[in-house]
Amino acid sequence: MASLEIIKLEWATPIFKVVEHSQDGLYILLQGQISWQNSSQTYDLDEGNMLFLRRGSYAVRCGTKEPCQLLWIPLPGSFLSTFLHRFGSLLSEIRRDNATPKPLLIFNISPILSQSIQNLCAILERSDFPSVLTQLRIEELLLLLAFSSQGALFLSALRHLGNRPEERLQKFMEENYLQGWKLSKFAREFGMGLTTFKELFGTVYGISPRAWISERRILYAHQLLLNGKMSIVDIAMEAGFSSQSYFTQSYRRRFGCTPSQARLTKIATTG
């Protein structure tokens, strides 16, 4: 089993920035407050919360003046497959939830979870310990989450992660969301009929293809807006919007301000 690269992060971002994840994993908020957004919901985390997320792009903002401190635990497919196989008999005792897995799940950290996290952090500080100890601590953490009040939802998400058609769809959409195709063209290029494509998409993302594509383009445009000097009209075209006015309307609906206002806020914040 490959070693897992666990990272301790410190973020200071008072305005929403886009965070892209090519892997599924867990965030543990060690200090501060933070908000995560996907296309349909905002998730507010307080110190002591844990967040499970599926691969994808999200908008993130810190809610405190002090930097937020987080621990990122990636969960690659090979690790999860081994985990599910190893503890399959034990996990089969947990009620199955057949609902579409949520892209984000928030867990409140109980005393026993807190102790498990402390033990994991202690091992991470010891370079002389073998990596297998880290893996064992992560497995312990996953088991505790599986037997928590949201365990059925958590396991449902884990079981979907190793699904090859779903992984292929995620890769395909990340590579092609800027294409100006009709939905039937997306389905055809993926190698499916339109109805089957929509059904698979709903299973993976929990929203319609059009809503996901629109959200992904808005996040891409948001990155260009805050991290470059392109004009707003050029950003609109680059991100696949039919006009600047449509982009401005979509941006205001998503972030609560116009692109021009967001850029001015970024300049004022960074000096």
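The backbone N, Cα and C atoms fix where each Cβ goes, and this holds for glycine too.
So, quick note: what you're seeing has the original residues, none of the substitutions.
Under its natural variant entries, Swiss-Prot includes ILE34 to Val with the note: In plasmid pYVa127/90. According to Swiss-Prot, the natural variant ALA99 to Ser carries this note: In plasmid pYVa127/90. Among the sequence features in Swiss-Prot, the natural variant ALA152 to Thr is noted as follows: In plasmid pYVa127/90. According to Swiss-Prot, the feature domain 'HTH araC/xylS-type' maps to 167-265.
A map of Swiss-Prot features onto the structure.
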residue	record	Cβ contacts under 8 Å, 6 or more apart
ILE34	variant position	TRP11, ASP44, LEU45, VAL60, ARG61, CYS62, GLY63, CYS68, LEU70
ALA99	variant position	LEU153, SER156
ALA152	variant position	ILE94, ARG95, ARG96, ASP97
Arithmetic mean of per-residue pLDDT over the domain 'HTH araC/xylS-type' (167-265): 92
